[in-house]
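Participant: Pulled the feature table from Swiss-Prot, pasting it below:
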BINDING   20-21, 41-46, 57-58, 77-81, Ser123, Tyr149, Lys153  NAD(+) binding site
BINDING   Ser123, Tyr149, Gly198, Ile199, Ser215, Ile216, Asn217  substrate binding site
VARIANT   Val133 to Met  In strain: O22
ACT_SITE  Tyr149  active site, proton acceptor
VARIANT   Gly242 to Asp  In strain: O22 and MO45
Amino acid sequence: MCTGDRKMPKSILLTGSTGFVGTNLVKSLTLKSDYIVKSAVRHAVNKDDGLLFEVGDINASTDFELPLKNTTVVVHCAARAHVMDDKEAEPLTLYREVNTAGTVNLAKQAIDSGVKRFIFISSIKVNGEGTLVGCPFKTEDNHAPEDDYGLSKSEAEKQLVALAKDSSMEVVIIRPTIVYGPGVKANFASLMRLVSKGIPLPFGSITQNKRSLVSINNLVDLIVTCIDHPKAANQVFLVSDGHDVSTAEMVRELAIALDKPTWQLPVPIWCYKLFGKLFGKSDIVDRLTGTLQVDISHTKETLGWKPPQTLQEGFKQTAQAFLQANNR
């Protein structure tokens, strides 16, 4: 029987497939006939699933030989997640164990296995914690991490770049900013809960800052683009929705998405600063009132890519999932 020039599906190994980004990436990739998606997981619930490989904790000694067999592309999403005010005795050691040593170990084994491309989901924290309005982070900026999580990601990036120079494996680095979407947790979910109550909120004066956000759909679309795009090789990409918002504007857009009234009281920013100092919450206050913008022009121009989903569309989708989950 003649099969013509039909291409063989590309084998992709994904780490972090049970996390927020990984779960959504698996959903997207499995809809495409071009890919065979394998997952390296800490614990495999279904050990008969031939596409799930139990590897235990990811660190410098994790054995990836079996899942890497016949793999063309690795997408490395797994990480020790950032924790505000980490209470561990030596958080940097723990971040490095997973985010740096674990990443480099996987990359080295990928090279030995003949993997063509390694996509690393890093963090905008490699660039730093904040910017001035109108002075966004750019791809070419020097690394300037300010916390242990960002440092561990920065160190991993530098070692990956060095490995790529000495091998035939291409490395692609993606630095997301704050990611939101259906099922999002942490601070974004907390903000949605507040807005969903329809009560007056004290964010009316926070109008001069700007935050770059990225919907999970836009991030996943960029990752999928980087799997095949020839110009993605050995590049660093920043990613956002392309529309930056102040805290007050973010709350207003969320209220619209949740179909709730929005009353924002103009509490002076100095009150926030004082609260942060008195109660040891300065990091949270800085995030609430500060600016963090990213310039995605390099991403768009290099790949011919643009975010397929607007911020308003992303907020609406996120809000609908939130309301369904909470039976509202």
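Here the Cβ of each residue, glycine as well, is placed from N, Cα and C on the backbone.
What you see is the original sequence, not a version with the noted changes.
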Participant: Indicate the candidate from Ala79, Ile199, Ile216 with the smallest number of other Cβ atoms within 10 Å of its Cβ, considering only these binding-site residues.
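Facilitator: Counting other Cβ atoms within 10 Å of each of the binding-site residues Ala79, Ile199, Ile216, the minimum falls on Ile199.
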Participant: Checking the recorded positions Val133, Tyr149, Gly198, Ser215, Ile216, Gly242, which are within 10 Å of Phe20 (NAD(+) binding site) at the Cα level?
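Facilitator: So far as Cα distances go, the recorded positions lying within 10 Å of Phe20 (NAD(+) binding site) are Ile216.
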Participant: Taking the Cβ of Val45 (NAD(+) binding site) as centre, how many other Cβ atoms lie within 10 Å?
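Facilitator: So the Cβ neighbour count for Val45 (NAD(+) binding site) comes to 9.
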Participant: Return the residue, from the listed recorded positions Ile58, Val133, with the maximum count of other C-beta atoms within 10 angstroms of its C-beta.
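Facilitator: Checking each of Ile58, Val133, the winner is Ile58.
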Participant: May I ask which of the binding-site residues Arg42, Val45, Ile58, Ser215, Ile216 is closest to Val133 (variant position) if we compare their C-alpha atoms?
Facilitator: Ser215
Participant: For the substrate binding residues given in the record (Ser123, Tyr149, Gly198, Ile199, Ser215, Ile216, Asn217), what is the largest pairwise C-alpha separation in angstrom?
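Facilitator: Farthest-apart Cα atoms in Ser123, Tyr149, Gly198, Ile199, Ser215, Ile216, Asn217 are separated by 35 Å.
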Participant: Specify the nearest of the binding-site residues Arg42, Val45, Ile58, Ala79, Gly198 to Gly242 (variant position), where nearness means the distance between Cα atoms.
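Facilitator: For Gly242 (variant position), the closest Cα among Arg42, Val45, Ile58, Ala79, Gly198 is found at Ala79.
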Participant: Measure from the CA atom of Ser123 (NAD(+) binding site) to the CA atom of Gly198 (substrate binding site) and give the result in Å, rounded to a whole number.
Facilitator: 33
Participant: Given the binding-site residues Tyr149, Ile199, Ser215, Ile216, Asn217, which lie within 10 A of Arg42 (NAD(+) binding site) by CA-CA distance?
Facilitator: none
Participant: How many whole Å apart are the CA atoms of Asn217 (substrate binding site) and Val45 (NAD(+) binding site)?
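Facilitator: With distance taken Cα to Cα, Val45 (NAD(+) binding site) is 27 Å from Asn217 (substrate binding site).
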Participant: Write down the Cα-Cα distance for Ile216 (substrate binding site) and Val45 (NAD(+) binding site), rounded and given in Å.
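Facilitator: Counting only the Cα atoms, the answer is 25 Å.
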Participant: Return the residues near Ser123 (NAD(+) binding site), defined as same-chain residues 6+ apart in sequence whose C-beta is under 8 angstroms from its C-beta, sorted by sequence, else 'none'.
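Facilitator: Listed in sequence order, they are His82, Tyr149, Gly150, Lys153, Arg175, Pro176.
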Participant: At a 10 A cut-off on CB-CB distances, which of the recorded positions Gly198, Gly242 has the highest count?
Facilitator: Gly242
Participant: How long is the line from the C-alpha of Ser215 (substrate binding site) to the C-alpha of Ile58 (NAD(+) binding site), rounded to the nearest angstrom?
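Facilitator: Each residue's Cα considered, Ser215 (substrate binding site) and Ile58 (NAD(+) binding site) end up 27 Å apart.
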